[in-house]
Amino acid sequence: MPARTAPARVPALASPAGSLPDHVRRRLKDLERDGLTEKECVREKLNLLHEFLQTEIKSQLCDLETKLHKEELSEEGYLAKVKSLLNKDLSLENGTHTLTQKANGCPANGSRPTWRAEMADSNRSPRSRPKPRGPRRSKSDSDTLSVETSPSSVATRRTTRQTTITAHFTKGPTKRKPKEESEEGNSAESAAEERDQDKKRRVVDTESGAAAAVEKLEEVTAGTQLGPEEPCEQEDDNRSLRRHTRELSLRRKSKEDPDREARPETHLDEDEDGKKDKRSSRPRSQPRDPAAKRRPKEAEPEQVAPETPEDRDEDEREEKRRKTTRKKLESHTVPVQSRSERKAAQSKSVIPKINSPKCPECGQHLDDPNLKYQQHPEDAVDEPQMLTSEKLSIYDSTSTWFDTYEDSPMHRFTSFSVYCSRGHLCPVDTGLIEKNVELYFSGCAKAIHDENPSMEGGINGKNLGPINQWWLSGFDGGEKVLIGFSTAFAEYILMEPSKEYEPIFGLMQEKIYISKIVVEFLQNNPDAVYEDLINKIETTVPPSTINVNRFTEDSLLRHAQFVVSQVESYDEAKDDDETPIFLSPCMRALIHLAGVSLGQRRATRRVMGATKEKDKAPTKATTTKLVYQIFDTFFSEQIEKYDKEDKENAMKRRRCGVCEVCQQPECGKCKACKDMVKFGGTGRSKQACLKRRCPNLAVKEADDDEEADDDVSEMPSPKKLHQGKKKKQNKDRISWLGQPMKIEENRTYYQKVSIDEEMLEVGDCVSVIPDDSSKPLYLARVTALWEDKNGQMMFHAHWFCAGTDTVLGATSDPLELFLVGECENMQLSYIHSKVKVIYKAPSENWAMEGGTDPETTLPGAEDGKTYFFQLWYNQEYARFESPPKTQPTEDNKHKFCLSCIRLAELRQKEMPKVLEQIEEVDGRVYCSSITKNGVVYRLGDSVYLPPEAFTFNIKVASPVKRPKKDPVNETLYPEHYRKYSDYIKGSNLDAPEPYRIGRIKEIHCGKKKGKVNEADIKLRLYKFYRPENTHRSYNGSYHTDINMLYWSDEEAVVNFSDVQGRCTVEYGEDLLESIQDYSQGGPDRFYFLEAYNSKTKNFEDPPNHARSPGNKGKGKGKGKGKGKHQVSEPKEPEAAIKLPKLRTLDVFSGCGGLSEGFHQAGISETLWAIEMWDPAAQAFRLNNPGTTVFTEDCNVLLKLVMAGEVTNSLGQRLPQKGDVEMLCGGPPCQGFSGMNRFNSRTYSKFKNSLVVSFLSYCDYYRPRFFLLENVRNFVSYRRSMVLKLTLRCLVRMGYQCTFGVLQAGQYGVAQTRRRAIILAAAPGEKLPLFPEPLHVFAPRACQLSVVVDDKKFVSNITRLSSGPFRTITVRDTMSDLPEIQNGASNSEIPYNGEPLSWFQRQLRGSHYQPILRDHICKDMSPLVAARMRHIPLFPGSDWRDLPNIQVRLGDGVIAHKLQYTFHDVKNGYSSTGALRGVCSCAEGKACDPESRQFSTLIPWCLPHTGNRHNHWAGLYGRLEWDGFFSTTVTNPEPMGKQGRVLHPEQHRVVSVRECARSQGFPDSYRFFGNILDRHRQVGNAVPPPLAKAIGLEIKLCLLSSARESASAAVKAKEEAATKD
C-alpha cells in the first residue's frame, strides 16, 4: 500500500474557502441533539469550523477572545458579537462570500475508493468477527469497524446542496437551503447520479463499524488537504468524468473478484491492487503520489483500467496549472505559519484545533501515514501450526519435550511487526499491553540456537498472540539486550524487525539500551549520584544497531519514565533482603527532575535473567576481633529492637493510597501475604504485601533521610541531677564513723560514715536514688562527707555518666561509666548502696595489642554493682578524653573534687583580670597588661573585635548589591516569574564582615568599693583599615593580600569583653624576612605598608608611632610604659622543638587531598596509601612519588598483614604493626546510605561496609592519631547509628575521640562543603580541638550543630559570627585563567597573564610555573551548549532566564519553542494572559505522557516539576564572580545536584582546574585520566586548606606534648641533681 501523504494545512483566504466536508456537517447536525448550552454549542461549532474561516474573520475572533479573557467583554456580549460577525461576513445573502463550491464534477471531499473499505475489512485480526449492525448512533472513535460494506455504498459524492457555516452556527434545528445559482454542466444524468449517491450515503450513515471509521478518516484527510482552487471549467468536468469512468471500471472488477476475503491474513496480499486505484481516484486538491510514477509495471494490478497517454498529459497539465494558481493566491494571502507558531497562537486562544480521530484500540491517530501494517510474510501460518514445524524443534525422538507442563517453548523471531487488532503498527513499550490491549505480531520464527537474523531456515507466522508479556534480559555487562514476547503458546526472543517496523523498534531500542546502561551501572554503584549517572550515559558508545550517534542527558530525560519503570521491574526480580536500586540517589534525582510517575502497573513487563551477584561491590570486611565483637555480638540485640519498631510502623508508612501499586489487592502469594490471617497465616509479621509496597513513599523516605539538619532547633541541654525534696533522715540508719577530719565554714568534715551498717568513706562510689522511681539509679563518687550547722548529714557527689546518657546511646557498654564535669551536694539519705567503679587504665603495651582478643568480662561484674571507667566525657562537645591527672593536696584531700577544680579553673580562665597597673588618675586605673581566656593583652598588642565594635568614616556599598529589576517580557521569558526570591544560592550577599582590628593604645578601668572593677575594662585603640573599608571598596581588596591592612590614627574605645582574640600586625619595612615568609610563619599575622587618611582619601606613609610598636601609649599622657613591648607571651620558639613528621597511612586516599593538607601543615609524611580506583591512584603517585600506593582492596591488604605477610602479591612492602603513627581516610558509605533505619536486612551490609574495615585498620595498627572524614550526613545516617558505632569502637579501643562538622568555606576556599570529621588520639596524647574558622562565610551554609537522640551537640568552635579574613570568592579563585571554549581539551596551555588576587598567588606558588594544566572542560551536547549560550551573564541567572525561542543547534537540528497548553492552578496566568502549564498535572490532574516535549530550549521537565522542587533554582545557573561554588561534585552538569556550574562570563561549564581551585588544590597538583576521571578525582577529594587547618591543630597537640615531656625531663633531672 503506498504511503499516504499527511494532511496539509493551508492558509485562510479572502476568497471562498470551499464547502464543509461531510463529516463536519454530520457533526454539526449531531450537536443540535446533544442538549448543549448556548456557550458550549458556540464553542464546539467554532472548534469544528475554525479552519474553514477566512483570515480576517479568524483575526477578529481572536480579538474577541482576548477581550473576553481580559474581562473587557461579557460572555453574553461575546456570543452575540461572534454570531453577528459571522452572519454579517459569511452569510449567503450578500452573494459575495459563498463558502460552497460549485458542483463542477470534481471529486467530493468525502469520496473514498473501494480499496480502503477492503483494507479495513481485511486488516482485522482473527479475534475480530462481524457484528450485527445496530441502530444509528453518534459517530465516535470507538465505533466498531464494520466488516461487510458494499464497495458501491462507500463511494460518496458531495451534494450540490451545501449547508453554510452561519446556518449551522445558530442554535436550533437547521434546514438545508437550496442553491440559487445554476451549476455548470448540470445535466439530468449528473442529477440522477447525485440522488443515487445521496441515497447510498444515507445507507452508510446508518451503519457503524469499519466503513464509517475509515470514511471519517478519509473525509478528514480530504477536507484538510483541500486547497484554494479557481472555478472549474468545462474541460475539468470532462477530465473528471473520464477519471470517474476508470474508477467505476475498477470497482466493478473488484466486486467481481471472488478471491477477496475479509481476513487479516489476506488483506495485505491484495494491497497492490489498490495502488493504481488510489492514484486515479484521489481528489484534485490532493498532491499526486510521487512514488506511483516510479513503481515497476509488474507491480500494477491487471484489473485496473489502463490510463491513456492523453489522460496522463491532461493530468500533468492540470497539475501544473493548479500549482501556478496556488502560487498566485498565496502571494496575496497570509504566509503559512510554522508548526511552533501555530501552536503558540493556539495556546493564546481558547479555541483548540480539530482533533484528528484515533484508533479505539491502540489510540494512535488515524491520519498517520505510517500507521498500517503492510502485509504478512509469504506462506505465513497461524501460531499453533507454526509451533509444530520441525524447523523449530531442537529435540530428537528420545528427548523429553518439556520438563513440566508449565514450561513454554522458546524460539527466536526475526523480521517481525507488531500490530493491534485493527492492523495498526504499534510499539509495545507505551503501556498498551499493560492496559490489556491485544497486540499481535507476525514474522519468521527460528530455532532457539539459530542466531542468524535472516529469514532463511525459519517458518513464517502470522497473527501470533495476543502478547501476554514482553520482557528484557541481558543486564550482565554484555553488548546486547534481549527483548522477548510471551504468548499463551510460547516465548519468543526478538532479533531484527521488518523494514516497516524498524523505525518504531529503533526508538524502543534507544530507551532499552539506556535502561541497560542504568541498571548495570547501579548494580555496582548503588550510591551513585545523578552526575555520576550522566557521566556513565555520556561516555557509553551506542551500539551500531540503533541509529543514535551519542547518548546525552536529554536522551535520559526523554525516556526517564521508561527507564525508571525498568529499574522498578529489575528490583522486583531481586530478593526481598536486597535494597532496591531505584532508591539510589541518582534514581531519586531522575525521578524528581523528570517528574516520573511511580507505582504504575508493571504486571505485563518483567526482567529476566538478572545476573547480578549478591553483595558484589564490596568484599567481605576484614575485621579485628574487637570490632567484630561490637558489631556482631552487642549490636545484634539492638537490631531486634529496631526490627520490632519497623514492623509496628511498617503498615503505616507503606501506602500513599494514590498510585496503582497501593490500589491493587494483595497477591496472596508472596511471603508477607502467606503470613496474613486471611490467607491462612499467623499474622505475626504484620508486613504489607510485597506487590503493594508503595514506591512513592519509599522514595520520600529515602529523600528525607538524606536531608541534613540545617535548621537545628534549640535542644535542651542535658539535665543535671538536682536534689528534690529533702528527705527526713533516719539517724539510726546513718551514723558517722571516727573523728572529724576538719571543721571549715560551719561544716564538720568526716572521713567515714555508716549507712545501713555498711561503711562508706571518702573516695568510694555509691548508687543514688533518683526522684523519679522509673529512672535507673544514679552513680557517683563521694568526694566529701560533712554535717552542717543544722545537723544535716551531707555528701558531695561527683557524678558518673552512664554510656546511654552520652552520644553513644544504646551502643555503649552497659558496664562502662564516664566521668563528667558535674557535681552536687546531696543528703546521705539518698544513697542506695555502695558500688564498685574500677578505673581501667591503658596498658603499657597498648599500641602493640591491636588485633588481639580483647577482654570480654569484668571481674566481679556478676554482682550487678561493679562498673568501670576509662575516659572523661564533655557533654556539650561530645568529647571523650583521658581523665585529668590532678592529685589532691593536704589542704583539700578532705573535699577533693575533680569536677569542682575543673570548673573553678574554667571560671578563673574566663574572667578578665588586670595583671599590671601603671597608675590611677581621677578614679580611673591605667594598666599595661590584662588577661582573658588564658591570653595576655599588653599595650601595643593588636586585637580582633566584632564588626559592630566600631565604624569607619567611609561608607562602603555592598559588593553584591543587586540592581533594580527591570520589567521582563514574559512572552519571551515565560519562566522568569519563578524568580520571586532575591536569595541566590552561592551568593555572599549575607556574608558577615571580618573582624575589626585595632592596636591597643590605652587600657583603663574604674574602681568599685575601693577595688579595681575588672568587669568594666576599656580599651582605647587605633583603627586598622582593611582595603575594602577604604574608598576603593571591595574592588580594592581584590588585588591586595588578604592580610594587608592600612594604619589609621583614628581611635575608638571598646569594651574588653568584646575582644575576640589577639593577632600580630607588623610594619612591612621593619620585618627581617619577606612578607610572604612572615605571613606563612604562623596564624593571625597581618602587615601594613601605608596609612589611610579617610578625610582626604589618600594613602600616606605611616607615622613613627605606628612603625615603632615598642613605644607604648602613655595612658592619657600621664606615664610611660616600662620596658620594651613584647608582642607575645614569652615562650620557647617553635623552631627550637624538632617535631618529627608522623608516618601516615592514607586509606581511601583518592588523589590525595587529605595528605596534601597534612603535608602543607608540616605534620605528616604519607608513606602508604590505599586507593582501588586506578586513575586516582595514579594521580596520587604523580604528586607523591615517595609513597607506596596500593591499588588493591583494603580488606585483602589487612588480611595479609594480620596473617603476618610482609609484602603483597606485587612485592610492595606492607606497613607492619607499630609503623603507622597516623591513620586518615574517608571510607565511602556504600550500601547503607539509602534509608535511615537499621534492620536485619541492612545490618548485614553495614557489617561488611568499608567503615568497619577502616575501624579494623585503626584497631590493628593503633596509630597515635586517627581521622575519619565523610559527608555531613554521616552523623545522621540511620538514627546516627553509624556515628555511634564508630565512636563506640574507638572508645572500646581506648582512644580519646570526638566528632564535629566543619565548613570548608571557612578555611579559605570559595566553596560550601560541610564535612563530618571524627578525630581520635591514643592514650597519652592530647585530643586535638577543631580549628577555629579563618574566613567569614555565608551564614546559611554554617549550620554546624548536630542533633543525636534529641540532644544538640556543637564543636569547640567559638568564632560563630565572624572571622579574621574576608571570604574567598569565585573572582579570587579563577579570574586569571585564560578564556576557553566549550569542550576545550588542551591539557597544557600558557597562563597568558600574572595572578590577580592573593588566592591566585598562593595557588600558583613561588616556583616558576609557565604551564597551566588541566584547564579543560566537558564538551556538552549541541542542545545543552545552546542553552548555555542563552543564559544571561548577570548574577543569579539560571534556566528561568532562558528565552522561549526557536534555535538552530550546532548539529543543524532545530530546538523548538516550549508550548504552554495547560492552566497552572498554582501560578495562574502570565501578565499577558498566557498559560503557564506544560502538562495536565499543572491543572491538578494526572500527568499526560503525550504532553512531553523534547528538544526545546527551555527544558520541558523543569517547568513540569518546578512547583514541587523550589522551581529548580540554580539549574543551568551561572557562578557569581563575588559568590562561591556549590559543593564541587564529581561531574559538573548544568542540571545536576551542584546546579550552578556555568562560568560567569563564558558559555561553558567550569573546567577541571577551576574545580580544583575551588577545592584549594595548588596549580602544581596533577590529575590523571580523561576529563571525567579528573573531575571525579577533584570532586571526591578533601579540600587541602581544610586538611591543613586540622593538621595545624594536631601540630599544636604535638608541640604541647613535646613541651610537657621536655619540662618533665628537666624536672626529673633537677630532682635527681637535688638527691645527689
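One-based numbering along the chain as shown.
Note that Cβ sites are derived from N, Cα and C of the backbone, with glycine treated the same way.
Listed features, source Swiss-Prot:
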- 16-109: domain 'DMAP1-binding' (DOMAIN)
- Gln162 to Glu: Abolishes interaction with PCNA. No effect on activity (MUTAGEN)
- Phe169 to Ser: Abolishes interaction with PCNA. No effect on activity (MUTAGEN)
- Ser515 to Ala: Loss of activity. No effect on DNA-binding capacity (MUTAGEN)
- Ser515 to Glu: Slightly reduces activity (MUTAGEN)
- Cys656, Cys659, Cys662, Cys694: Zn(2+) 1 binding site (BINDING)
- Cys667, Cys670, Cys673, Cys689: Zn(2+) 2 binding site (BINDING)
- 758-884: domain 'BAH 1' (DOMAIN)
- Cys1229 to Trp: Loss of activity (MUTAGEN)
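The least crowded of the binding-site residues Cys667, Cys670, Cys673, Cys694, judged by other CB atoms within 10 A of its own CB, is Cys667. Note on the domain 'BAH 1' (758-884): mean pLDDT across this stretch is 90.
Each residue of the domain 'BAH 1' (758-884) gets a DSSP state, and the totals for helix, strand and coil are 15 helix, 61 strand, 51 coil.
In the three-state DSSP scheme, Ser515 (mutagenesis position) is classed as helix. Cys694 (Zn(2+) 1 binding site) falls within neither a helix nor a strand when secondary structure is assigned with DSSP, and so counts as coil. According to DSSP, Cys670 (Zn(2+) 2 binding site) sits in a coil region rather than a helix or strand.
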